[in-house]
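This report concerns only the one structure given below.
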Amino acid sequence: MDGGYDQSGGASRYFHNLFRPELHHQLQPQPQLHPLPQPQPQPQPQQQNSDDESDSNKDPGSDPVTSGSTGKRPRGRPPGSKNKPKPPVIVTRDSPNVLRSHVLEVSSGADIVESVTTYARRRGRGVSILSGNGTVANVSLRQPATTAAHGANGGTGGVVALHGRFEILSLTGTVLPPPAPPGSGGLSIFLSGVQGQVIGGNVVAPLVASGPVILMAASFSNATFERLPLEDEGGEGGEGGEVGEGGGGEGGPPPATSSSPPSGAGQGQLRGNMSGYDQFAGDPHLLGWGAAAAAAPPRPAF
């Protein structure tokens, strides 16, 4: 050809092979029949280290799935562990000087004095009756007078037997468990008769309930017996002791009290309010014993 290039030699062979379609179709499917395996991209070490650092900077409590999968131990105090409510302090042992309140119900036909005495002996605690309500029948009372009136049968020794049914207006006193000094307990009662008269005195057992009787009481485990009036600080030592000792011995340390003698309220409470009715001894209508009871001499002090 006159074109400007020579078709002879190596260039002509290259040009000839380029324009041969049969050779082109034979060589084309070779890479499809035998594809070369492509190498998998390997993770770079620098990128892996950066990912580990980013995971470690994350809060372990914010992503529980990631922290559980990696098995890393979370640092610091777990959330919600502070300011937990503390359990309340419960004292299971009672103090020996604690007072317990009781509501005692005495069944109809039972002896009130015997029931309270048995309760105090079995529990080993003193019982102080604060109030009571209900009805009783055939009551025996100890009065300063030996003569009875208004249909009551009199008896010697100041004991008056009242027959019939009476309503309890007030019932107070103290019952102590053994060992206790004689005369340290007892019950005093005020009753209302069918005609409206008020009768009161110390209870002489039995005191039979003619219906359900409700008693409001307080119990205690120990009591101290002391003699009044107390001695002065400069004088002899005061007398005192536990209830079971019957008064205690002399020569004890004097209590730090004033020199004025205290009132007799403590002695009256310890003896079961046995002298609580003496203030009504001069009123014959209040006690219901008539003029003979008013003219009788007052009862000597304990």
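Glycine residues also receive a Cβ, built from the backbone N, Cα and C atoms like all the rest.
Arg77 (mutagenesis position) falls outside any helix or strand according to DSSP and counts as coil. Other Cβ atoms within 10 Å of the Cβ of Arg77 (mutagenesis position), summed over all protein chains shown, number 8. For the published mutagenesis Arg77 to His, Swiss-Prot gives the following note: In sob3-6; Abolishes binding to AT-rich DNA; Exhibits a long hypocotyl phenotype in the light.
What Swiss-Prot records for 96-241 is domain 'PPC'.
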State the mean pLDDT for the domain 'PPC' (96-241).
84
